[in-house]
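The next block holds one structure in the form of structure tokens; read it before the comments.
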Amino acid sequence: MPTLQSLAVPFGCVQGYAPGGIPAYSNKHESYFSGERSIDGNLFCGFKYQCVEFARRWLFERKSLVLPDVDWAVHIFNLKEVSDARTGKPVRCVAIRNGTAAKPVVDSLLIYPSDDYSPVGHVAAITEVGDKWVRIADQNHRFHKWDANYAAELPLIHEKGVWTILDPLEDEVLKPLGWVTFPDTPDRNPNEPLVLHESLHFKRGELPTLRRLTFTPTSREKDWLDLTNEAEAYFADVCGIDVKNPKLEKASYYQMNRELYLDCAKYGNQLHQMFLEATKFVLGSDELLRLFCIPEEYWPRLRHSWETQPHAITGRFDFAFDEDTQQFKCFEYNADSASTLLECGVIQQKWARSVGLDDGTTYSSGSLVSSRLQLAWEMAEVTGRVHFLIDNDDEEHYTALYVMQHASAAGLETKLCVLFDEFHFDENGVVVDSDGVAVTTVWKTWMWETAIADHQKARVQRGNDWRPTPKDEVRLCDILLGPNWDLRVFEPMWKIIPSNKAILPIIYNKHPDHPALLRASYELTVELQRTGYVRKPIVGRVGRNVTVTEASGDIAAKSDGDFSDRDMVYQELFRLPERDGYYAILGGWVIGDVYCGTGVREDKTIITGLESPFSALRVYQGAQRRPLTHEDLDKAEAAAVGGGLKT
């Protein structure tokens with residue numbers, strides 16, 4: 001049976017047309033945020049393809065009205081006026097509560113409340129009203145192809161003189177707050193041209209910024225980590241954090257503004273799709289695949305992985321941003337990595353709160369990571385036990401505990417396995433754990449290249465005729481590269497391709513004008529010599545075996561490591577700006593299929609590595625956003641009645 005996810009219209013494709021021929025576009029799923037502005041002529045509609053984007057386009061085309069900027073969709077219910085698109089003058093609008101004597105009105109906006117899952121609420125257009133139903137058109141709520149000129153027909157209940165709209169959505173029934181009407185404004189004549197007054201034209205706001213800020217906290221929470229949480233407790237033990245220490249010392253953190261946050265999301269989502277497209281391109285060509293130096297015997301299994309295991313959990317881009325030049329660049333995609341995930345999703349927010357930075361004007365750049373991590377597991381279509389395979393490494397340990405926590409929250413059974421003593425072969429040669437449970441799904445921190453090397457080494461040591469018996473020790477390759485090609489692995493084997501830097505010249509050649517890409521080549525070209533270049537191994541980690549050469553030919557930096565025997569690629573030099581003596585790399589997280597968080601690693605050298613410290617990153621938002629619920633409206637109405645009685 002096809003799932004709702006499999007039936008979803010792809011991002012950016014038309015789901016249907018509302019009355020008047022107004023298109024509604026798919027946002028893919030409700031947790032996806034593209035970071036891309038939608039501008040229709042000179043009208044800023046919103047972000048592709050959120051619910052407000054459709055509502056603003058619909059109101060403009062249907063009534064020649066312009067919805068003002070709102071923080072969240074739910075805040076439309078608080079509006080008292082909108083703008084006449086032709087004159088720019090204010091036009092009255094009226095909010096009517098759901099569940100009152102007023103019957104819903106055609107061509108009004110239906111507003112949904114904040115809830116725990118979606119504090120921003122939702123907005124839809126009411127396109128038709130019957131006695132027992134209303135029909136709505138919207139985006140980012142349902143994702144199917146429309147059968148008619150509306151997205152859904154919702155029940156309208158009329159009891160004891162009260163009209164109530166309900167929205168049965170999958171396994172829950174939502175009750176909208178109410179609807180916003182435009183009583184003084186008839187529908188626009190479709191034969192008349194759309195006109196937008198100059199005062200309503202979109203104007204680009206502030207430029208993107210990234211600052212390193214230093215301050216001395218005025219207070220400090222004593223117990224800022226939760227030592228009852230396994231991941232946080234392990235992190236505290238490893239990093240030597242004294243959570244009882246109230247000492248106030250000078251501290252530093254990074255702060256980006258909303259424009260840079262939007263650039264991270266926009267470029268992160270775009271680049272993720274580019275890397276996926278390039279991966280498909282590479283896997284379809286033996287000539288290109290050979291550039292990745294993967295032994296040919298593994299190619300069929302690699303292609304099988306791509307064809308049968310589309311789901312992924314995490315990947316991290318390395319980004320850089322120069323505020324002076326306003327350039328934003330991607331260095332590479334660590335598509336098979338979860339390193340610094342706990343720091344981004346939990347630690348930086350709890351540290352910020354402990355030193356008083358969480359004052360409502362900023363929020364953590366990793367605030368969505370935990371919820372999206374759980375969602376990624378829910379969407380991965382996994383059943384049974386998930387074995388978490390890690391090396392005997394502290395960072396891998398607390399990272400695995402964090403990811404396990406959210407896999408468990410998604411309803412999965414999990415088991416942490418350090419090295420391979422946990423496993424043995426049963427009588428049939430199947431790898432099972434100490435409970436006798438066969439390994440069918442794995443999350444791992446091991447590099448796929450390590451598994452391939454182990455597989456080749458094992459063949460030499462065991463011989464070609466070896467068959468597993470219960471007395472044999474289980475190795476990494478027996479799990480990841482055993483006879484079961486349908487073993488679910490996160491990250492899947494095909495992630496070798498986007499993680500390999502041999503993909504960088506392919507990406508650049510396919511998208512040479514993309515503003516976030518750097519020129520890359522398999523050979524040192526005259527152009528790269530002119531700009532300066534970075535030489536790095538196609539397979540490597542944490543900045544090892546990297547050489548940075550200036551345009552003058554001088555070597556600016558060089559790192560050692562274990563990857564010097566690998567093939568190399570050459571990438572255009574992008575000079576990291578110095579901030580207070582430090583150089584910062586932005587780690588941009590794609591979780592599931594959506595960009596959702598950013599972290600910072602900084603160093604006093606221009607090559608960041610394993611020992612480069614993680615620093616907190618805050619996003620400046622200005623005034624704090626507040627949810628709006630039925631309870632909030634009830635309290636406001638009660639207060640208004642009470643105030644009236646007192647007078």
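Using N, Cα and C of the backbone, Cβ positions are placed for all residues, glycine too.
Nope, none of those substitutions made it into this model, it's the original residues.
As recorded in Swiss-Prot:
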- R316, F317, D318, K501, K536, G543, Q571, I606, I607, T608: ATP binding site (BINDING)
- D318, E332: Mg(2+) 1 binding site (BINDING)
- E332, N334: Mg(2+) 2 binding site (BINDING)
- 26-166: domain 'Peptidase C51' (DOMAIN)
- P2 to T: In strain: Silvio X10/7 (VARIANT)
- Q5 to K: In strain: Silvio X10/7 (VARIANT)
- D71 to E: In allele TRS-2 (VARIANT)
- K89 to Q: In allele TRS-2 and strain Silvio X10/7 (VARIANT)
- P90 to N: In allele TRS-2 (VARIANT)
- L207 to V: In allele TRS-2 and strain Silvio X10/7 (VARIANT)
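All features noted in Swiss-Prot, drawn onto the structure.
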{"residue": "D71", "record": "variant position", "contacts (Cβ under 8 Å, 6+ apart)": "R625"}
{"residue": "K89", "record": "variant position", "contacts (Cβ under 8 Å, 6+ apart)": "S83"}
{"residue": "P90", "record": "variant position", "contacts (Cβ under 8 Å, 6+ apart)": "E81, V82, S83, D84"}
{"residue": "L207", "record": "variant position", "contacts (Cβ under 8 Å, 6+ apart)": "E259, E323, Q326"}
{"residue": "R316", "record": "ATP binding site", "contacts (Cβ under 8 Å, 6+ apart)": "Y333, N334, A335, S337, A338, S339, T340, L341, G587, G588, W589, V590"}
{"residue": "E332", "record": "Mg(2+) 1 binding site", "contacts (Cβ under 8 Å, 6+ apart)": "F317, D318, K501, L504"}
{"residue": "K536", "record": "ATP binding site", "contacts (Cβ under 8 Å, 6+ apart)": "K501, N545, V546, T547, M568, V569, Q571"}
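Neighbour counts of Cβ atoms within 10 Å were compared for the binding-site residues N334, Q571, and the top value is held by Q571. DSSP classifies I607 (ATP binding site) as coil under the three-state reduction. Secondary structure of the domain 'Peptidase C51' (26-166), assigned with DSSP and counted as helix (H, G, I), strand (E, B) and coil, comes to 19 helix, 53 strand, 69 coil. I607 (ATP binding site) counts 21 other C-beta atoms within 10 Å of its own C-beta, drawing on all protein chains shown. Other Cβ atoms within 10 Å of the Cβ of D318 (ATP binding site) number 17 in total over all chains. Computed over the domain 'Peptidase C51' (26-166), the whole-number mean pLDDT of the model equals 96. In the three-state DSSP scheme, R316 (ATP binding site) is classed as strand.
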